[in-house]
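*Asks:* This is the structure I want to talk about, given as structure tokens.
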Amino acid sequence: MSKVKGFIYKPLMVMLALLLVVVSPAGAGAAHSDASSDITLKVAIYPYVPDPARFQAAVLDQWQRQEPGVKLEFTDWDSYSADPPDDLDVFVLDSIFLSHFVDAGYLLPFGSQDIDQAEDVLPFALQGAKRNGEVYGLPQILCTNLLFYRKGDLKIGQVDNIYELYKKIGTSHSEQIPPPQNKGLLINMAGGTTKASMYLEALIDVTGQYTEYDLLPPLDPLNDKVIRGLRLLINMAGEKPSQYVPEDGDAYVRASWFAQGSGRAFIGYSESMMRMGDYAEQVRFKPISSSAGQDIPLFYSDVVSVNSKTAHPELAKKLANVMASADTVEQALRPQADGQYPQYLLPARHQVYEALMQDYPIYSELAQIVNKPSNRVFRLGPEVRTWLKDAKQVLPEALGLTDVSSLAS
């Protein structure tokens, strides 16, 4: 927070007194306040979280504590659908688009002096926000696929990769929605971007080589081992359940099913536990590899970036820091009303884990997962939009899906 420096007034002469009135911090502050009152920053939070309203409320609350005279206008935008419009000052983007956004000139870099408490950010997350050696986004939240299983299921608890999981679960012969009790795998492989991202994640596991995919791989031919592994996941889930999208678009419906007894195991993000409610205490989770070899843990990283076209770069960078701060993220993740649960998203700052684990022990386990030295941010190259568009057409057929209509982005 900014501090206003005062000074001691001594009545030496009238002229000096008048001069002090003109240049006093109070006068300067008033002028700054008047100027700021005419400024509105346009901002977009990351929409694909269990409770976006908590994030918006936290950002607004923390911002008003620092810059009460600068208004915020929240707008709907996401990096999957479009490049940032010129009038969008600050926004949260998925780092799979970071290289594209940087190379296209959409983002301002952050110098070391522009990042508040950089030492608190998970090192791999900050490294994953760089392009050509410069930071172009402040890490806010992370996502990674986890294998969820019930505490008493010791055999699933011994699984480390999808091939071992298949040996325990086998092929599901049910197309039932919701799936049968304690049978099969619950997993969402419906979207076109989901399939494409899973292919590239698995390719890193299969090759054993981490890459930011500056050069994206060819779609002809596809990697046979990766396709076989993805098909195993579909077989464990059943084709229809794996491609199912509810009419209301509920991204966490499978977590609800799992809490109600469906499926023997569930692969999803940590934030799915918010939907499980109290049942989350009966569940264990762990990372799972797409390869029988060494696992390279990959994390999606949502970063707060500043538009290169903003008319207020200093204020915009200040807002970006507020949005990515430990105070804002902790407030957004905590329950804000009776009957609510933590969002169980993965924050990108150590302080948030330390605070949340005091009240929610699950965050102690999540902290262990994000602090592994082998963790990397999942990044895609500057041609990401073209590659994804092409992959959405190729992958459903390659995966042997009979209903290829589910090409949602």
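Just so you know, glycine gets a Cβ as well, placed from its N, Cα and C.
If you look for the noted substitutions, you won't find them, since the model keeps the original residues.
These numbers come from a predicted model, not from an experiment.
OK, Swiss-Prot features for this one:
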type     : residues      : note
MUTAGEN  : CYS143 to Ser : Loss of activity
ACT_SITE : CYS143        : active site, nucleophile
MUTAGEN  : GLU271 to Gln : Loss of activity
ACT_SITE : GLU271        : active site, proton acceptor
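Surface or core, plus neighbours and distances: that's what I need for these features.
*Replies:* DSSP classifies CYS143 (mutagenesis position) as strand under the three-state reduction.
Same-chain residues at least 6 positions away in sequence with a Cβ under 8 Å from that of CYS143 (mutagenesis position) are, in sequence order, TYR269, SER270, GLU271, PHE299, TYR300, ASP302, LEU345, LEU346.
Its own atom aside, the Cβ of GLU271 (mutagenesis position) has 22 Cβ atoms within 10 angstroms in the protein chains shown.
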